[in-house]
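Feature annotations, reproduced from Swiss-Prot:
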type	residues	note
MUTAGEN	LYS95 to Ala	Loss of activity
MUTAGEN	CYS96 to Ala	Almost unchanged activity
BINDING	SER227, GLY265, GLU298, PRO299, GLY300, ARG301, TYR406	pyridoxal 5'-phosphate binding site
MUTAGEN	CYS338 to Ala	Loss of activity
BINDING	TYR341, ASP342, ASP378	substrate binding site
MUTAGEN	CYS377 to Ala	Loss of activity
ACT_SITE	CYS377	active site, proton donor
Amino acid sequence: MAGQTIIVSGLNPAAILQSTIGGGASPTAAAAENGTRKVIPLSRDALQDFMLSIITQKLQDEKQPFYVLDLGEVVSLMDQWKSSLPNIRPFYAVKCNPEPSFLSILSAMGSNFDCASRAEIEYVLALGISPDRIVFANPCKPESDIIFAAKVGVNLTTYDSEDEVYKIRKHHPKSELLPRIKPMFDGNARCPMGPKYGALPEEVEPLLRAAQAARLTVSGVSFHIGSGDADSNAYLGAIAAAKEVFETAAKLGMSKMTVLDVGGGFTSGHQFTTAAVAVKSALKQHFDDEPELTIIAEPGRFFAETAFTLATTVIGKRVRGELREYWINDGLYGSMNCVLYDHATVNATPLAVLSNRTNVTCGGSKTFPTTVFGPTCDALDTVLRDYQLPELQVNDWLVFPNMGAYTKAAGSNFNGFNTSTIVTHLAYTYPS
């Protein structure tokens with residue numbers, strides 16, 4: 001995995017900041033030459049100035065795109081999680097964004113990790129994180145990955161087919177299984193999971209019997225309502241269905257189950273507030289008689305989406321009457337793949353560092369209907385259409401906020417534009 005890793009420790013934001021910049025260094029000093037990276041402390045409204053400073057640095061002579069990771073935003077989101085869902089342990093979904101610095105600060109604040117492959121497990125273990133803080137949350141795993149999980153001690157895993165039981169029995173009999181059930185209502189999820197994963201109600205008992213016959217431990221139940229779910233009511237039905245699985249296991253004489261994995265689907269902001277209320281209500285209704293129950297979740301975009309900002313350079317321009325067309329050096333085959341695969345909507349803010357240095361944000365300037373293309377030769381590589389932007393020139397910049405979820409992680413190297421080489425800079429914002 002490309003990129004450097006910072007070392008962070010402690011739950012206190014000040015302590016995290018201090019450890020990321022190196023012990024004893026002043027907040028604006030570069031980290032010691034030990035592989036850690038410089039972290040800049042900023043007020044919340046100074047992030048744009050920080051990005052401008054990066055753009056003007058000699059390191060940006062080639063004007064390559066870059067990310068800024070706001071560690072302060074991550075701390076704030078973790079505070080929200082612990083305040084709203086204090087009894088649910090987050091297992092961050094590594095697939096959403098595996099940036100090492102991001103994983104490090106999440107780990108320091110107590111997050112565990114949801115991994116879906118051997119490579120993701122290796123990312124997490126490389127940061128010194130214990131294997132018992134990982135759930136291997138992929139219901140269908142290659143046998144080689146199961147063998148690796150057994151070797152390194154990652155035991156908690158999901159399944160939703162009898163064939164998976166046979167693979168696990170053969171290669172990792174010490175596994176602790178979580179049958180994954182299919183929610184009957186996906187609640188308008190941006191990316192539904194039900195068509196691919198999850199046992200139907202009539203399949204649950206055979207799956208439990210298969211694990212029982214294989215003498216494997218079934219520790220609990222998991223589900224996932226879908227990524228970016230907009231309807232929190234989906235959790236209500238899923239938690240009720242999970243309770244039925246607990247009851248079925250008890251009727252089969254299986255050992256008492258102790259884990260409930262409520263999956264992902266959480267998005268920061270109002271959706272999270274309503275989701276937290278729905279989850280707590282359903283848990284009280286269906287699992288209030290399970291005081292020893294360990295409840296976990298697999299949030300991805302909740303922590304990642306708003307913590308990252310992407311800066312891109314305008315590399316080309318064409319004028320057709322009132323229409324302005326710009327090419328930038330990242331696009332749908334790179335970070336903006338989220339537009340296609342994650343059904344995301346992106347927004348751009350201009351930084352006219354070349355054409356309007358006295359008003360780089362172009363406040364009050366006339367705007368034009370604009371199309372923004374990515375850099376590849378494919379016409380599909382269109383980031384924005386009918387979008388209002390001011391007049392820009394080649395070597396001006398466009399900045400995209402909320403670009404942390406399923407962006408760089410899913411990018412490609414098509415046409416030789418290598419998404420994996422995009423650098424991430426670190427900042428730590430405080431409320432103004």
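Yeah, the Cβs are placed from backbone N, Cα and C, and that goes for glycine too.
Model, not experiment: these values are computed from the prediction.
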Rounded to a whole number of Å, the separation of the Cα atoms of CYS338 (mutagenesis position) and TYR406 (pyridoxal 5'-phosphate binding site) comes to 6
Recorded positions near TYR341 (substrate binding site) (Cα-Cα within 10 Å), from CYS96, GLU298, GLY300, ARG301, CYS377, TYR406: TYR406
Ranked by the number of other Cβ atoms within 10 Å of their own Cβ, which of the binding-site residues TYR341, TYR406 ranks first? TYR406
Winner by Cβ contact number (other Cβ atoms within 10 Å) across the mutagenesis positions CYS338, CYS377: CYS338
Within 10 A of the CB of GLY300 (pyridoxal 5'-phosphate binding site), the number of other CB atoms across every chain shown is 26
If I take the alpha carbons of CYS377 (mutagenesis position) and ARG301 (pyridoxal 5'-phosphate binding site), what is the distance between them in whole Å? 30
Rounded Cα-Cα span from CYS96 (mutagenesis position) to PRO299 (pyridoxal 5'-phosphate binding site), Å: 9
Let me make sure I understand the structure: which of the binding-site residues listed (GLU298, ASP342, ASP378) has the fewest other Cβ atoms within 10 A of its Cβ? ASP378
Which of these recorded positions is closest to GLY300 (pyridoxal 5'-phosphate binding site) if you go by CA atoms: LYS95, ASP342, ASP378? LYS95
By Cα geometry, the one of the recorded positions (LYS95, CYS96, ASP342, ASP378) nearest ARG301 (pyridoxal 5'-phosphate binding site) is CYS96
Given the binding-site residues GLY265, ASP378, TYR406, which lie close to CYS96 (mutagenesis position), meaning Cα to Cα within 10 A? TYR406
CYS338 (mutagenesis position) - helix vs strand vs coil (DSSP): helix
